[in-house]
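Colleague: This structure is in structure tokens; I'll ask about it shortly.
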Amino acid sequence: MEIPSKQIDYRDVFIEFLTTFKGNNNQNKYIERINELVAYRKKSLIIEFSDVLSFNENLAYEIINNTKIILPILEGALYDHILQLDPTYQRDIEKVHVRIVGIPRVIELRKIRSTDIGKLITIDGILVKVTPVKERIYKATYKHIHPDCMQEFEWPEDEEMPEVLEMPTICPKCGKPGQFRLIPEKTKLIDWQKAVIQERPEEVPSGQLPRQLEIILEDDLVDSARPGDRVKVTGILDIKQDSPVKRGSRAVFDIYMKVSSIEVSQKVLDEVIISEEDEKKIKDLAKDPWIRDRIISSIAPSIYGHWELKEALALALFGGVPKVLEDTRIRGDIHILIIGDPGTAKSQMLQFISRVAPRAVYTTGKGSTAAGLTAAVVREKGTGEYYLEAGALVLADGGIAVIDEIDKMRDEDRVAIHEAMEQQTVSIAKAGIVAKLNARAAVIAAGNPKFGRYISERPVSDNINLPPTILSRFDLIFILKDQPGEQDRELANYILDVHSGKSTKNIIDIDTLRKYIAYARKYVTPKITSEAKNLITDFFVEMRKKSSETPDSPILITPRQLEALIRISEAYAKMALKAEVTREDAERAINIMRLFLESVGVDMESGKIDIDTIMTGKPKSAREKMMKIIEIIDSLAVSSECAKVKDILKEAQQVGIEKSNIEKLLTDMRKSGIIYEAKPECYKKV
């Protein structure tokens, strides 16, 4: 039964709760917390709602239904109790907070209604915008400018100053009206910060925009979370109007939340709920010796073929193991790039990945700016306040960032993902806001060939509109070519079977697969065995040895690919929920790395593997030809002001360089700023 709060002295009930409530270990739970609060001069006492409910149902009812009235009463009682324990506490801390956690009333952002206003509720979401910290007056000190008074007083007398600054009309000391002057040095201030919380991407209904809610953080809650953090906020819903309320004002108000407590999710993928039954099913699946192949078969099962690519996408979904060292952090996420002819189902596969991944953000290159991908400082039109706003890579922190048509991005926007892909952070310094946000996400991107279809005779850097600085950051690159052949009948039959509703056998349903991936990412951190370590080391050393056989040998592999091998090996182990990376995992990782190097990292002229095709965009053979042409330009420019094109062509052909290659290299060098056209058809080295 409801009991109005005025019939009970909740101060006494609350103090009795704090001093007598015992936890599971039969210890005075809150006495210990209060002692710690006093000793370390903290400002907040965390109270579990379930404890209050088991102690006094009436107090629990008032806390969640009459929060605006009851919370200041409880905070006042707590402060008085602390001063009895330690009177010196007042010298350091003027205000103490009661933070209630574990509220049963958890509401989805899009289901907030007017009936929730004034009540204590909990909301899950992502923090997308944060303002710099400001100061709010919660107790102003005024001076009455009147010859008969001139006294100072605090205002408001019995409560806190609301969001809009109030001035007294009559002096509480002398009872007369007059002029009142604010005394800033005696006014009490509190740290204040505005933020915006948004629905999590996986909760937004298809075809709808994510809902947002403005939240207010005060005192020790400011800067407790950063844009991109997944948070659980508990607070009181209230209403406000942008402009002062006056006659003729619109009778429509915005809802905002004054936060009582905020919990930043430290757990990986805690939005995926895995029951005991799910866990048993996952462990049973992992016992299947062919589980990896079953998982790969379950990736975009409606798309025919592309086994190696699906294998790589599965590896990216599981990821490796990130390592945090004293001076750096080594990423565990696996980045994948798909370059494919039109109609090879690139976008379909990316869409599937965004659905099956426990946490994913899908975006397209054409519709993405640098700010939209990483972070931005945004100015609000109404108030002129600056917000730090998180972009797609920050929102995908801990999951997968899916970027379709990455080749369509503008160069100035594409540069923004360099740091996010390797360091997995996003740094921003604009409008006085300097921040570094986490972007610990695997990037899976797709793009179309520059010339419409992939030209096998050209290196990968010539086939896609991406600079080598980005290409080199992808662990694996796959090329999908639409080539007519013997498999066309099988392809046609497969597509017709899909359209006729025939299901593919032996695949794992999408919901189970999502939970399996979440479980592996959350709980499985395999260690590399000495056998696997030796196999990876031998492969790396053997490839490097081939690079040093002759002075003309290209570089076959770099330490960047070695790190990728380790990540891929760990991902194979995670797919089977294994605690160790075995020889089999290392062998599979080496096979897929070798496939990548032999299909993408090949110098088309020599036919040899040359990792510089990806790392720098120019294989060793092209670099050597470029150096010869530079020497020719230097020697020709000695006798005259610059080297004429016809003379360069003549001398370069004499040393065995084809005319078409010479013209292409001259164009590339001019674009790169190595040479410039001093006169028409006459070049000089910069």
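Note: Cβ is positioned from N, Cα and C throughout, glycine not excepted.
Model, not experiment: these values are computed from the prediction.
Sharing the feature lines straight out of Swiss-Prot:
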type    : residues                                                       : note
DOMAIN  : 291-495                                                        : domain 'MCM'
MUTAGEN : ARG331 to Ala                                                  : Loss of helicase and ATPase activity
BINDING : GLY340, ASP341, PRO342, GLY343, THR344, ALA345, LYS346, SER347 : ATP binding site
MUTAGEN : LYS346 to Ala                                                  : Loss of helicase and ATPase activity
MUTAGEN : ASP404 to Ala                                                  : Loss of helicase and ATPase activity
MUTAGEN : ALA420 to Arg                                                  : Predominantly monomeric and loss of helicase activity; when associated with R-416
MUTAGEN : ASP488 to Ala                                                  : No effect on helicase and reduction of ATPase activity
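Please situate the listed features within the shown structure.
Modeller: Shown in sequence order, GLY320, PRO322, GLU422, GLN424, ARG440, ARG567 are the residues of the chain, 6+ apart in sequence, with a C-beta less than 8 angstroms from the C-beta of ARG331 (mutagenesis position).
Mapped onto three states, the DSSP output places SER347 (ATP binding site) in helix. Cβ neighbour count for SER347 (ATP binding site): 16 (other Cβ atoms within 10 Å of its Cβ, all protein chains included).
In the three-state DSSP assignment, the secondary structure recorded for ASP404 (mutagenesis position) is strand.
In this structure, ALA420 (mutagenesis position) is part of a helix by DSSP. Packing around ALA420 (mutagenesis position) is summarised by its Cβ count: 28 other Cβ atoms lie within 10 angstroms of its Cβ, all protein chains included.
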Colleague: Sorted by position, what residues of the same chain at least six away from ALA345 (ATP binding site) have a C-beta under 8 A from it?
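Modeller: In sequence order, the residues whose Cβ lies under 8 Å from that of ALA345 (ATP binding site) (at least 6 apart) are ALA300, ILE303, HIS306, LEU480.
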Colleague: Report the residues of the chain - excluding GLY340, ASP341, PRO342, GLY343, THR344, ALA345, LYS346, SER347 - with C-beta within 8 Å of the mean position of the site's C-beta atoms, for the recorded ATP site, in sequence order.
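Modeller: Here the non-site neighbours turn out to be ASN448, LEU480, ASP482.
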Colleague: Distance between THR344 (ATP binding site) and ALA420 (mutagenesis position) at the Cα atoms, whole Å?
Modeller: 28
Colleague: Just the number: how many Å between the Cα atoms of ASP341 (ATP binding site) and ASP404 (mutagenesis position)?
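Modeller: If we compare the Cα positions of ASP341 (ATP binding site) and ASP404 (mutagenesis position), the gap is 14 Å.
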Colleague: For GLY340 (ATP binding site), write down the residues of its own chain that are at least 6 apart in sequence and whose Cβ falls under 8 Å from its Cβ; none is a fine answer.
Modeller: LYS346, ALA446, ASN448, PRO449, TYR454, PHE478, ILE479, LEU480, LYS481
Colleague: With the cut-off set at 10 Å between Cβ atoms, which of these recorded positions ends up with the most neighbours? Options: ASP341, ASP404.
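Modeller: Per the Cβ count, the most surrounded site is ASP404.
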